[in-house]
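K.L.:
Starting off with a structure, shown below.
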Amino acid sequence: MLRKGTVALINPNQIHPPIAPYALDVLTTALEASGFEAHVLDLTFHLDDWRQTLRDYFRAERPLLVGVTCRNTDTVYALEQRPFVDGYKAVIDEVRRLTAAPVVAGGVGFSTMPFALVDYFGIEYGVKGPGEKIICDLARALAEGRSADRIHIPGLLVNRGPGNVTRVAPPALDPRAAPAPSSSPSPSPAPSSSSAPVPVPLSFAAVGHHESRAWQAETELPYTRRSGEPYKVDNLRYYREGGLGSILTKNGCVYKCSFCVEPDAKGTQFARRGITAVVDEMEALTAQGIHDLHTTDSEFNLSIAHSKNLLREIVRRRDHDATSPLRDLRLWVYCQPSPFDEEFAELLAAAGCAGVNIGADHTRPEMLDGWKVTAKGTRYYDFADTERLVQLCHRNGMLTMVEALFGMPGETLETMRDCVDRMMELDATVTGFSLGLRLLPYMGLAKSLAEQCDGVRTVRGLQSNNASGPIVLKQLHQCDGPIEYERQFMFDESGDFRLVCYFSPDLPEAPGTADSPDGIWRASVDFLWDRIPKSEQYRVMLPTLSGSSENDNNYADNPFLTSLNRKGYTGAFWAHWRDREAIMSGATLPLGELAEAVR
């Protein structure tokens, strides 16, 4: 088959343990189906020579388009606040020196602030949400020789000059898209080309917030997953060095939790993948020796009928084919406390599920109200659902991790203490407690705090380790455009990093902490460590401040995780958390059915 041209796809992530850039397999599948050659340049395994790797490639190849995936903007860990976008920019700057090909960025992290990042990176294009269809349309336009002012692809973000990024609206917007603010909006800056789309009044709807992106996703084809092939994602190497493979069953989320980026970044409707396509992909991965697969859905049990059907197909193939590689599958899933019934638990176990990570977040109903909600704003579970889920998992032989997140508005010592005590009573395999919330522009909580600030005042609890003064957020319609609105959550007025976070000012901190823009909630961290008896801390993940503990529960460059991988353990890292001290000390532990040495 004669190829129409080459698209280079770059993974700039250099965080370890490594996580396979699943998105690049998705894009590669779509581009190849559309007649293009896709070359993956994976810099994760080139920490010291990534510049030379890029130089060698672009000296030999002339791609018509370069795509860059940005999985995370930062660690999103409020007690650390470590940005990644500066590293991505360094990679992009090097690419710009080596090729004249236009650059398009995407990825879930990118999608949380796409206008600001197109501007910050100085690139031509961006994609918010699933990118497999849009990148093919863009590659096709470039292959046809269309000039920049003739490229109007629905969903594509276009850089029209410094401080001026526009988005080509899809032909039919979600009717539930957020309405324009009632106050008079500022107009978008005029585009530089008269043939560009006419700007619409600045509103959340105008920038594509609260919009379905199901039309952007490929749902019927199995994504091609490879190992050991040049210029492709090496999934087996990632498994050997990172301990997990990945599988997506659906995109988007119909829920509206106030501290979540999924409905905005991936869309407000589920784009459910075909059952056969997903299970074919899982079978291909396990056949390559990648036996531990973790779902990458926002939550696996949302749209539970689809998830049950998928599990039934896995079970059918495992039971009816003695040679099926799915018999070696160990599945790890993210779930919300509800919906989750006995049938679902039994299907998970029969399909080879090893563990369930439960995003319970809290036990108190007054904390969950307005936080963990449906699109209509109603809470969709209570703590009894969490209790039942843990019991069902343990009854069916599956490990559990239950997570709580402290620091939302209204959090007090009483609510935090009660949550700790009740979650410890669950006797989950591991219980994880986090403190503080990293704010991203289109979260419900972030929009609410911007509304309270109204561009003229700060709000107690707004915090950044690098803040040099009070943090005053503007609402979208008060900004010159979406770039300014999004940037304020990552940068200060001088352009320096200032990752904006939130900690409840009602927690018992030292005087002045909640009123200080760079205050550190030390007393709350200390309380959590003191509340858990030392005899129970082996099964608990606790928040840490720099230097406060060797048991850091943040993923990026985590010494425990990297030690696990060097020793050949696989599966979700929390499954080995109870044995962390022995593993870190170098003790040789028997490798059970939930941990396998990759040979």
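Indices start at 1 and increase along the chain as displayed.
Every residue, even glycine, has its Cβ placed from backbone N, Cα and C.
What you see is the original sequence, not a version with the noted changes.
So Swiss-Prot says this about it:
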- 4-149: domain 'B12-binding' (DOMAIN)
- 239-492: domain 'Radical SAM core' (DOMAIN)
- Cys253 to Ala: Loss of methyltransferase activity (MUTAGEN)
- Cys253, Cys257, Cys260: [4Fe-4S] cluster binding site (BINDING)
- Cys257 to Ala: Loss of methyltransferase activity (MUTAGEN)
- Cys260 to Ala: Loss of methyltransferase activity (MUTAGEN)
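Tell me about the setting of these features in this model.
P.N.:
Restricting the average to the domain 'B12-binding' (4-149) gives a pLDDT of 97.
Cys253 (mutagenesis position) has a Cβ environment of 24 other Cβ atoms inside 10 Å.
Secondary structure from DSSP puts Cys260 (mutagenesis position) in coil. Within its own chain, Cys260 (mutagenesis position) has Cys253, Ser298, Met443 as residues 6 or more apart in sequence whose C-beta sits under 8 angstroms from its own.
Cys257 (mutagenesis position) has a Cβ environment of 25 other Cβ atoms inside 10 Å.
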K.L.:
Quick one: which residues besides Cys253, Cys257, Cys260 have a Cβ within 8 Å of the [4Fe-4S] cluster site's Cβ centroid, in sequence order?
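P.N.:
In sequence order, the nearby non-listed residues are Tyr255, Lys256, Phe259, Val261, Glu262, Pro263, Ser298.
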K.L.:
Please classify the secondary structure at Cys253 (mutagenesis position) using three-state DSSP.
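P.N.:
Note: Cys253 (mutagenesis position) is coil by DSSP, not helix or strand.
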